[in-house]
Amino acid sequence: MSLKISNFIDASNTKGPIRVEDTEHGPILIAQKFNLKDLFFRTLSTINAKINSQILNEQLKNYRLENQKSLLLFLNTLASEKSAESAFAAYEAAKNSIQHSFTGRDIKLMLNTAERFHGIGTAKNLERHLVFRCWGNRGITHLGHTSISIKNNLLQEPTHTYLSWYPGGNVTKDTEINYLFEKRSGYSVDTYKQDKLNMISEQTAERLDAGQEVRNLLNSKQDQNNNKKIFFPRANQKKDPYGYWGVSADKVYIPLSGDNKTKDGKISHNLFGLDETNMSKFICKKKADAFRQLANYKLISKSENCAGMALNVLKAGNSEIYFPLPDVKLVATPNDVYAYANKVRQRIESLNQSYNEIMKYIESDFDLSRLTQLRRSYLKSFNKINLIHTPKTFKPLSISLYKHPTENVSSEDFDAVINACHSYLVKSAPSNMTRVLNELKTEATDKKEEIIEKSIKIIDYYNSLKSPDLGTKLYIHDLLQINKLLLNNSHSNI
């Protein structure tokens with residue numbers, strides 16, 4: 001029996017060292033509490049880091065072998081389930097702490113790093129999505145960077161919009177101090193490839209080239225005694241096809257609202273997601289302003305540095321509907337905006353998951369006669385709306401008792417469905433929920449943002465119920481179905 005990542009996740013909830021024990025059925029993980037032996041060797045390790053004693057090294061050797069066995073098994077498992085590159089990145093993130101012991105905290109840190117290495121988010125598998133990229137801030141000597149790209153491969157001519165904000169002009173000794181506070185002209189590069197090249201210094205690139213040269217010599221046995229320091233690349237440092245070093249970013253893939261398709265061709269729809277049109281307009285305008293030298297860059301800024309500009313794009317896409325904007329005090333940083341983008345992603349994914357579960361339940365597991373009875377007060381209007389606006393995906397369930405809708409759909413049809421569903425929810429809910437239910441009631445004339453906010457409230461209300469009855473599930477489903485049609489501008493023909 002081989003171990004899986006899930007076994008390490010289960011073991012990570014303990015505070016003590018995690019070790020491997022071999023059994024006749026295969027290796028198992030043993031989670032222990034810290035004891036005096038662990039404390040003793042941790043202290044020795046700390047002392048030895050300063051004095052580098054050969055005697056202490058021997059004492060620590062066997063103790064560390066126990067940690068290394070657990071660590072190597074974890075890294076091999078991680079490499080097989082994800083990738084060797086992500087396992088390498090995970091090791092880099094935790095290599096200092098695992099010198100003492102291999103703990104649940106180390107597992108969580110390395111799993112999070114491995115997950116971020118290839119990008120997080122279910123939207124990665126979709127043909128339409130937003131990618132937030134972050135090169136993290138590691139202090140004043142490495143400020144980091146952010147960029148945003150919007151991809152749409154569903155169009156006849158696919159689009160890829162990119163924004164990565166930089167200051168114009170060169171920094172000299174005379175302008176170095178003012179560089180932090182003064183406004184300068186701003187501009188955007190057009191590709192992720194350019195960003196990767198920009199994120200590595202000439203000095204680092206030279207060291208990486210020198211290290212590669214030494215390794216090549218040693219591998220060919222032409223120079224066994226070369227005394228140059230071998231400089232190894234990190235997991236996110238790679239050469240491009242032209243021989244230039246670059247640094248990959250941490251990526252967050254965020255869903256866009258509306259119709260979509262998976263990379264294997266499966267049709268999907270996101271009721272919740274960022275607004276592609278608004279964000280694309282913002283990016284195009286900002287780049288046009290930069291071309292006319294009307295756009296600014298300011299490093300110490302809430303909105304005019306790279307992170308602030310990325311935050312502006314998310315805001316244009318209505319991100320604050322899903323999660324409040326971060327409280328930026330003085331300057332927007334890549335790390336803070338990355339954390340915010342990830343929270344937006346998590347909220348959108350959670351809402352879409354709940355929405356899809358509600359849709360799937362009613363549309364696949366239902367009693368036709370019972371649902372027809374529950375819809376009797378608004379069945380005619382419901383069928384008219386659905387048959388006209390979704391003829392290709394419409395199911396027989398909705399057209400029972402009303403097979404020939406010839407009248408035009410009116411706002412009264414939308415109101416009939418909304419009022420009937422809302423009325424049932426109010427009657428079946430506790431009296432203290434009336435205000436909440438009134439806030440989620442959609443009007444056919446509501447703006448797009450209002451419909452999204454009310455759809456979120458519908459989902460949150462549904463998730464707050466412990467055991468909703470069939471009627472509640474159906475009316476929640478129908479309200480969300482109406483909201484979906486309204487968001488698709490179905491009411492523009494009313």
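All residue numbers here begin at 1 and follow the chain in the order shown.
Including glycine, each Cβ sits where the backbone N, Cα and C put it.
Copied over from Swiss-Prot, here are the features:
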VARIANT   S2 to I  In plasmid pCP301 and plasmid pINV_F6_M1382
VARIANT   I30 to V  In plasmid pINV_F6_M1382
VARIANT   E66 to A  In plasmid pINV_F6_M1382
VARIANT   N76 to K  In plasmid pINV_F6_M1382
VARIANT   R116 to A  In plasmid pWR100
MUTAGEN   H145 to A  Reduced cytotoxicity
ACT_SITE  H145  active site
MUTAGEN   K183 to A  Does not affect cytotoxicity
MUTAGEN   D195 to A  Reduced cytotoxicity
ACT_SITE  D195  active site
VARIANT   E202 to D  In plasmid pCP301 and plasmid pINV_F6_M1382
MUTAGEN   Y297 to A  Does not affect cytotoxicity
MUTAGEN   C306 to A  Abolished N-epsilon-fatty acyltransferase activity
ACT_SITE  C306  active site
Cα within 10 Å of C306 (mutagenesis position) - qualifying variant positions among S2, I30, N76: none
S2, I30, N76, D195, Y297 filtered to the recorded positions whose C-alpha is within 10 Å of K183 (mutagenesis position): Y297
Integer Cα-Cα distance in angstrom, N76 (variant position) to S2 (variant position): 11
Candidate with sparsest Cβ neighbourhood (10 Å radius) among D195, E202, the listed recorded positions: E202
S2, N76 as variant positions, winner by CB count within 10 A: N76
Rounded to the nearest Å - Cα separation of D195 (mutagenesis position) and H145 (mutagenesis position): 9
Separation of alpha carbons, I30 (variant position) and S2 (variant position) (Å): 15
CB contacts for H145 (mutagenesis position) [other CB atoms within 10 A, all chains]: 23
Count of other CB atoms lying within 10 Å of the CB belonging to R116 (variant position): 21
DSSP three-state assignment (helix, strand or coil) for Y297 (mutagenesis position): strand
Of the recorded positions listed as I30, H145, E202, the one whose CA lies nearest the CA of Y297 (mutagenesis position): H145
Integer Å distance between the CA atoms belonging to R116 (variant position) and I30 (variant position): 27
Integer Cα-Cα distance in angstrom, R116 (variant position) to E202 (variant position): 26
